[in-house]
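Participant: A mutagenesis experiment is reported in Swiss-Prot for this position, G71 to A, and the note states: Loss of the ability to bind FAD and loss of catalytic activity. The FAD binding site annotation in Swiss-Prot covers A73, E96, Q97, S104, E122, Y127, V290, S332, T549, S553 and rests on experimental evidence. In Swiss-Prot, a published mutagenesis experiment is listed as E122 to A, annotated Loss of catalytic activity. Feature annotation from Swiss-Prot assigns active site, proton acceptor to E122; the stated evidence is a curator's inference. Listed in Swiss-Prot as a mutagenesis experiment, Y241 to F is described as follows: Loss of catalytic activity. As annotated by Swiss-Prot, active site, proton donor applies to Y241. As a published mutagenesis entry, Q265 to A appears in Swiss-Prot alongside the note: Slight decrease in catalytic activity. According to Swiss-Prot, the mutagenesis experiment T436 to A carries the following note: Large decrease in catalytic activity. Swiss-Prot lists N438 to A among its mutagenesis entries, and the accompanying note reads: Large decrease in catalytic activity. According to Swiss-Prot, the mutagenesis experiment H442 to A carries the following note: Loss of catalytic activity. Here Swiss-Prot describes Y456 to F as a published mutagenesis experiment; the accompanying note says: No change in catalytic activity.
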Amino acid sequence: MNPITSKFDKVLNASSEYGHVNHEPDSSKEQQRNTPQKSMPFSDQIGNYQRNKGIPVQSYDNSKIYIIGSGIAGMSAAYYFIRDGHVPAKNITFLEQLHIDGGSLDGAGNPTDGYIIRGGREMDMTYENLWDMFQDIPALEMPAPYSVLDEYRLINDNDSNYSKARLINNKGEIKDFSKFGLNKMDQLAIIRLLLKNKEELDDLTIEDYFSESFLKSNFWTFWRTMFAFENWHSLLELKLYMHRFLHAIDGLNDLSSLVFPKYNQYDTFVTPLRKFLQEKGVNIHLNTLVKDLDIHINTEGKVVEGIITEQDGKEVKIPVGKNDYVIVTTGSMTEDTFYGNNKTAPIIGIDNSTSGQSAGWKLWKNLAAKSEIFGKPEKFCSNIEKSAWESATLTCKPSALIDKLKEYSVNDPYSGKTVTGGIITITDSNWLMSFTCNRQPHFPEQPDDVLVLWVYALFMDKEGNYIKKTMLECTGDEILAELCYHLGIEDQLENVQKNTIVRTAFMPYITSMFMPRAKGDRPRVVPEGCKNLGLVGQFVETNNDVVFTMESSVRTARIAVYKLLNLNKQVPDINPLQYDIRHLLKAAKTLNDDKPFVGEGLLRKVLKGTYFEHVLPAGAAEEEEHESFIAEHVNKFREWVKGIRG
């Protein structure tokens, strides 16, 4: 008998639902209707009703939790074990191969040697799991009882994000970025993709499906540079992204739908979360390499009985009891990173024949060798020329580069407010180079006269316009020269180089999670038959969420905890805004460059002066009224349906 619920035993013992919660409901499969048999919330219902406390089915005072990897997924798992599973924090141990926690959420350096951030975070207000966690994590700089979310809201509510120079070309001229430039057939292709079932898209690439005109449109330039998609990446993942961010499509060109942190990703998220966990009592063992798991497999299931580690050069096996649990972060987007600086290019010590041998990938491969339920890691780590790119972090003292930056900034770069509002893409760059300056300082102890900029390029294997080398062959100074050329300040290059420290990072797997995939290539969070093992991170299957976000890492961690402990809680599916008629209508108009969509005039006529008039997108769609008004729009609608059906 559970002492927590003993007063409810009559109800619970008679319930067919108790102990059988669907922890990962799927909104793409659910018809939402209330019935006498329905007792749980709809699959994507969000809000405070979902904030009920988890009730453990047993005591975990003697259970040990081993979390392999201390990135955001692993840390989130620890948080949910503590908050919802009521597992004592002292029972939780991280096993981390590196000398520092945080995984891919890095941010380090100083003004003398230069700062480095391999990537950054473009955040969305609909990251329900991320904000669910960070509303409970004490703030980095505000006093108790304020949280990380409170800090995030405070700065973003009072400093709106937008870009005034999303695209530039012709040596620094701001290019018109007000239009998507999609023709009617390309708009219909997007709609057809949204209508397709996910099962139809196994192993298809974006260029398999979309036309050349789509791939040359402003829309695709906005999309690919914001999210780091390549033409050869997964069409399925692109579809999921379009559903996930449909509500934000009218902010795609000026980035006004984004909310950014005050500092870099490590100081904003990792530092306060790690501090919270350590104060609760979790154990973090750094420099501990996990090589394999000892899994007992029989007809009754799969049980982890040991963790094979390497510590101080010696193999050590950690026993795992039947009441213990193991969480593994599979794969890695930032392992095998190679670094360069002002005077040296990264020395790349990897190719397709040697890829996927680092710790995170090797562990996943060892699991996959035991059973097909653990997926196919080689689908993601075996083609690095299609999964890699290089970034550069610029630590800048005042120079001609900063003077030029001010022309593209919505606020003074030294004001602490939004600067570029996100990436600025150079459309005539052979490398398709983009750069950004987020709120400054980007590091808490950063000097007042220093700015930190970030640069990356999608076509790093192409010869530069100014420096006749590929980006990979370039030193930091040469990458800086290429940037200055595109900004029209190459004549002041000596001044810029003298005042700029460049640290580069080549990441062979940075978009490996975007590689084309099919059903079964990624394992489920709790693979079939696993009793005490959960897999988390960017390379596990969720119903409808996307990869390359902190939200998906937190989601997988939360699912793992709820499933393994069989808690009385669901992890709601992605925010349901994709089904909101307001956002669907807005998207239709936005894709058409704010010109009326088919049937808009009729809708405005029907809804004019009614309570629901406001659901229509902004902007009048005045059309000439005549006797055949309705017939004309019915015919247009028929043609539109024909187009969708292809």
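Quick reminder: no glycine exception, Cβ is built from N, Cα and C everywhere.
A description of the local structural setting of each listed feature is requested, covering burial, neighbours and distances.
Facilitator: In the three-state DSSP assignment, the secondary structure recorded for G71 (mutagenesis position) is coil. Annotation for G71 (mutagenesis position): spatial neighbours D101, G102, G103, S104, L105, T329, G537, S553, criterion Cβ-Cβ under 8 Å with sequence separation of six or more.
In the three-state DSSP scheme, T549 (FAD binding site) falls into the coil class. Counting every protein chain shown, the number of other Cβ atoms lying within 10 Å of the Cβ of T549 (FAD binding site) is 21.
Non-local contacts of E122 (mutagenesis position) by the CB criterion (under 8 A, 6+ apart in sequence, same chain) comprise M226, L255, L258, F260, G422.
In the shown protein chains, 19 other C-beta atoms lie within 10 A of the C-beta of Y241 (mutagenesis position). DSSP gives Y241 (mutagenesis position) a helix state.
Q265 (mutagenesis position) carries a helical DSSP state (H, G or I). Other Cβ atoms within 10 Å of the Cβ of Q265 (mutagenesis position), summed over all protein chains shown, number 21.
Under the DSSP three-state reduction, T436 (mutagenesis position) is assigned to strand. All protein chains considered, the CB of T436 (mutagenesis position) has 21 other CB atoms within 10 Å.
The Cβ of N438 (mutagenesis position) has 26 neighbouring Cβ atoms from other residues within 10 Å, across all protein chains displayed.
Counting Cβ atoms from all protein chains shown, H442 (mutagenesis position) has 26 others lying within 10 Å of its own Cβ.
In the three-state DSSP scheme, Y456 (mutagenesis position) falls into the strand class. Contacts of Y456 (mutagenesis position) defined by a Cβ separation under 8 A and a same-chain sequence distance of 6+ are given as G119, A228, W389, E390, S391, A392, M433, S434, F435, in order along the sequence.
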Participant: Long-range same-chain neighbours of V290 (FAD binding site), Cβ under 8 Å, sequence gap at least 6?
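Facilitator: Listed in sequence order, they are I68, L95, Q97, I307, I308, T309, V328, A359, L363.
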Participant: Have a look at the recorded positions Q265, T436, N438, H442, T549 and say which one has the shortest Cα distance to Y241 (mutagenesis position).
Facilitator: T549
Participant: Just counting, how many other CB atoms are there within 10 A of the CB of Q97 (FAD binding site)?
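Facilitator: Around the Cβ of Q97 (FAD binding site), 21 other Cβ atoms lie within 10 Å.
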Participant: Between C-alpha atoms, which of these mutagenesis positions comes nearest to T549 (FAD binding site): Q265, T436, N438, H442?
Facilitator: Q265
Participant: Across the record's FAD-binding residues A73, E96, Q97, S104, E122, Y127, V290, S332, T549, S553, the largest CA-CA distance in angstrom?
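Facilitator: Greatest Cα-Cα span of the listed binding residues: 31 Å.
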Participant: Which residues in the same chain, at least 6 apart in sequence, have a Cβ under 8 Å from the Cβ of A73 (FAD binding site)?
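Facilitator: Listed in sequence order: G103, T329, V536, G537, Q538, S553, V554, T556, A557.
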